[in-house]
Amino acid sequence: MAIANKNIIFVAGLGGIGFDTSREIVKRGPKNLVILDRIENPAAIAELKALNPKVTVTFYPYDVTVSVAETTKLLKTIFDKLKTVDLLINGAGILDDHQIERTIAVNFTGTVNTITAIMSFWDKRKGGPGGVIANVCSVTGFNAIYQVPVYSASKAAALSFTNSLARLAPITGVTAYSINPGITKTTLVHKFNSWLDVEPRVAELLLEHPTQTTLQCAQNFVKAIEANQNGAIWKVDLGTLEAIEWTKHWDSHI
């Protein structure tokens, strides 16, 4: 997918990886970049607008834990304004295994609900034009960081959901792929809680190993967007982009 002249919605486009990815997107000249985030950051929005004045950058406050109905209402406002949306990026995420319910709500349920809401506008069975979804999951969806099993499981769930969305594309007209960053130097990983405090030093121990910068992650994120491969499972780790082959151990045969 060429980003130029496209209309893009980016959930959590002002976060660590999100903001650098927003920068890379704006450089490529989309028609509209609509950022949905929990906390407004006028300075960040101003920076994006200045980076490429030809791009219309707008912000709407959005908490992914709201209901599908509330999300649908917000999306209707956006679709009424833009008429079409080409790409939805779901980037919301938290890392804190003390907050079990919120971790699942933000990392998994919020993604499911946001996508469920946008299907009202995209699903070809309802006369929609289809669309593309990029879900930010995690390498922990492949193999857990076992000291944060709630976070890891929430990302595995998001990855599984994305894989199913891709298989449903012939029915819905909506394609999907996952972006799975490795350990990236953001505020998310500088300090976080393990489940039941099984490893109080989990953040410190994790950062003893090689990491990537948010810019490295963002640059490869955009390459994955441009590749636009339905069902792709992209590993974005240590400054590299790699398509992962998923091993099938069972098939429903339906």
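Glycine residues also receive a Cβ, built from the backbone N, Cα and C atoms like all the rest.
Just so you know, the substitutions we noted aren't modelled in this structure.
Taken from Swiss-Prot as is:
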- Y151: active site, proton acceptor (ACT_SITE)
- 10-33: NAD(+) binding site (BINDING)
- S138: substrate binding site (BINDING)
- R28 to S: In strain: MJBC 95.1, MJS 93 and VRF (VARIANT)
- T71 to S: In strain: MJBC 33.3 (VARIANT)
- A92 to T: In strain: VRF (VARIANT)
- H98 to Y: In strain: MJS 115, MJS 147.2F, MJS 16F, MJS 122, MJS 127, MJS 132, MJS 14, MJS 154, MJS 36, MJS 58.2, MJS 68, MJS 84 and MJS 87 (VARIANT)
- V112 to L: In strain: VRF (VARIANT)
- I115 to T: In strain: MJS 115, MJS 122, MJS 127, MJS 132, MJS 133, MJS 14, MJS 147.2F, MJS 154, MJS 16F, MJS 36, MJS 58.2, MJS 68, MJS 84, MJS 87, MJS 93 and VRF (VARIANT)
- V136 to I: In strain: MJS 115, MJS 122, MJS 127, MJS 132, MJS 133, MJS 14, MJS 147.2F, MJS 154, MJS 16F, MJS 36, MJS 58.2, MJS 68, MJS 84, MJS 87, MJS 93 and VRF (VARIANT)
- Y146 to L: In strain: VRF (VARIANT)
- V236 to L: In strain: MJS 115, MJS 122, MJS 127, MJS 132, MJS 133, MJS 14, MJS 147.2F, MJS 154, MJS 16F, MJS 36, MJS 58.2, MJS 68, MJS 84, MJS 87, MJS 93 and VRF (VARIANT)
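Taking the features listed in Swiss-Prot, we show where each one sits on the structure.
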residue : record              : Cβ contacts under 8 Å, 6 or more apart
F10     : NAD(+) binding site : G18, T21, S22, I25, L33, V34, I35, L36, I89, G91
G13     : NAD(+) binding site : F19, T21, S22, L33, I35, L36, D37, I89, G91
T71     : variant position    : Y62, N113, T114, A117
H98     : variant position    : N193, W195
I115    : variant position    : L88, N90, I133, L165
Y146    : variant position    : S152
V236    : variant position    : I179, N180, P181, G182, Q212, C217, N220, F221, A224
Comparing the Cα of the residue listed as 'substrate binding site' with the Cα atoms of the recorded positions G16, R28, K31, A92, V112, the shortest distance belongs to A92
Near R28 (variant position), which residues of its chain come within a Cβ-Cβ distance under 8 Å, counting only those 6 or more away in sequence?
A2, I3, A4, V222
Roughly how many angstrom lie between the C-alpha atoms of G16 (NAD(+) binding site) and Y151 (active site, proton acceptor)?
18
Inside 10 Å of the Cβ of V136 (variant position), count up the other Cβ atoms and send me the figure.
27
Looking at the recorded positions K31, V112, V136, Y151, which has the shortest Cα distance to A92 (variant position)?
V136
On a simple 10 Å Cβ count over all chains shown, which one of the recorded positions F19, Y151 is most densely packed?
Y151
If you measure between the CA atoms of the residue listed as 'active site, proton acceptor' and V112 (variant position) and round to the nearest Å, you get 16
Look up Y151 (active site, proton acceptor) in the DSSP assignment and report helix, strand or coil.
helix
